[in-house]
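Beneath this line is the structure, given in structure tokens, with notes to follow.
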Amino acid sequence: MAVKSYQAGVTQYRQSYWQPDYMPLDTDILACFKITPQPGVDREEAAAAVAAESSCGTWTTVWTDLLTDLDYYKGRAYRLEDVPGDDTCYYAFIAYPIDLFEEGSVVNVFTSLVGNVFGFKAVRALRLEDLRFPIAYVKTCGGPPHGIQVERDKLNKYGRPLLGCTIKPKLGLSAKNYGRACYEALRGGLDFTKDDENINSQPFMRWRDRFDFVMEAVQKAEQETGERKGHYLNVTAPTPEEMYKRAEYAKEIRAPIIMHDYLAGGLCANAGLANWCRNNGMLLHIHRAMHAVIDRNPHHGIHFRVLTKILRPSGGDHLHTGTVVGKLEGDRASTLGWIDLLRESFVPEDRSRGIFFDQDWGSMPGGFAVASGGIHVWHMPALVTIFGDDSVLQFGGGTLGHPWGNAAGAHANRVALEACVQARGEGRHLEKEGKDILTAAAAQSPELKIAMETWKEIKFEFETMDKLAIANK
């Protein structure tokens, strides 16, 4: 082995961290960054700087480089690509050796890949577009506490999407009135009701009171309908200790599912809660509150497909994914891409859906995709088509806004869903024939007929801010 020598000074990043001839290993963690460089900084130097600063490099040569094998540990920028339709930025592909990261710690992966490098002056803007976990790393992570099949078996619900509802108004109700709203929606035909992301333990409704009244509602609805029901009890709390206290109480009162805000609450807390749920037979619903602060800017931040991909090994049985047709951001192609990343065992590279790498999840179970945000009965045919069976379709205002009340709103959604599932089984095209399918079902359901009348003019037709960059073919 050649003797290493030390020369003080500053060298260009590209001398060590730009390797266009590098062939990524099966064990490498791969990342695709969208880089907008500062004026005067060439592509290779900016990409190499990102590789260095997100792995083991720094701004100057240090003598302690001689004490390790940098050729083994360093990140390597190995490919650059143009961004279709945008000449201000480009894609940089970087490979990281697996031994740079603690096993089973998505927290540690994020600390490097989206850490201080995002404030680096050599780049004007930086966005993590995609990430590939090698199967060797996937095997060290806990993943969803239970997954799709186990949840269906626990609830005895098969062959259709599940139906949910976020209780509104999201803030201000007393615990007793909150529980009453849950009961009406559950007895009307929903599978789940849900705490909104910002319901924790406020003066108007303390968490223990809410848990008690809600579980009374769940159990009463189960007795009346003969179906398993649930409510996502949000255990997100000021401290991990308080979070586990709330989770333990949910278990004590026989709740089947709890909820966590994984970005606001933190990935460390989320992984710990997922482990607790796995060990205690509790399902875990994940809300993505705060995601748009991170992912909506198309040039700086983290794409939501990465936030989806990081959640799966961290742990969650459900994840909010947007709706395509509702009030929240998300185009159809991209949404289908990250739904697959959440649910499928293997997802191949597909640039038409924004997927830059093959992703093999091995035997790690998948989670339910949750569609929520501005949806109502008219959206049902499209939602069933887009999301398929392994999803939870959550109608908040689209349940509670029914003129006849929560139970009628829930019943309308259940009738619409079952009509779409039946029509799909008959080979009908749900999106093309949706109006006819719903109209026929409404002839036998006054609740659905009124719901269709109420929301027939409601649309959310705004331009998507974060669009797929796909070359014209």
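Glycine is no exception: its Cβ is also placed from the backbone N, Cα and C atoms.
Quoted from Swiss-Prot for the published natural variant P39 to N: In strain: IFO 14297. The Cβ neighbour count for P39 (variant position), using a 10 Å radius over every protein chain in view, is 5.
Feature annotation from Swiss-Prot assigns substrate binding site to N116, T166, K170, R288, H320, S372; the stated evidence is sequence analysis. Within the same chain, residues at least 6 positions away in sequence whose Cβ sits under 8 Å from that of N116 (substrate binding site) are E53.
Over all protein chains present, the Cβ of K168 (active site, proton acceptor) has 16 other Cβ atoms lying within 10 Å. Residues or ranges marked as active site, proton acceptor by Swiss-Prot: K168 (among others).
Annotation for E184 (variant position): spatial neighbours G405, N406, A407, A410, criterion Cβ-Cβ under 8 Å with sequence separation of six or more. Swiss-Prot gives this note for the natural variant E184 to K: In strain: IFO 14297.
The Mg(2+) binding site feature in Swiss-Prot is assigned to K194, D196, E197; the stated evidence is sequence analysis. All chains included, 18 other C-beta atoms sit within 10 angstroms of the C-beta of D196 (Mg(2+) binding site).
Within the same chain, residues at least 6 positions away in sequence whose Cβ sits under 8 Å from that of E197 (variant position) are N234, T236, D261, A264, H287, A289. Recorded in Swiss-Prot as a natural variant, E197 to K carries the remark: In strain: IFO 14297.
According to Swiss-Prot, the feature active site, proton acceptor maps to H287 (among others). DSSP assigns H287 (active site, proton acceptor) to a strand in the three-state reduction.
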What is the Cβ neighbour count of H287 (active site, proton acceptor) at a 10 Å cut-off, with all protein chains included?
28
One should report the C-alpha separation between K170 (substrate binding site) and D196 (Mg(2+) binding site), rounded to whole angstrom, as 6
Nearest to P39 (variant position) in three-dimensional space, by Cα, is which of the recorded positions K168, K194, R288, H320?
R288
Select the most exposed residue of K170, K194, R288, H320, where exposure means the fewest other Cβ atoms within 10 Å, treating these as the binding-site residues.
K170
Among T166, K168, R288, H320, S372, these being the recorded positions, pick the one whose CA is nearest to that of K194 (Mg(2+) binding site).
T166
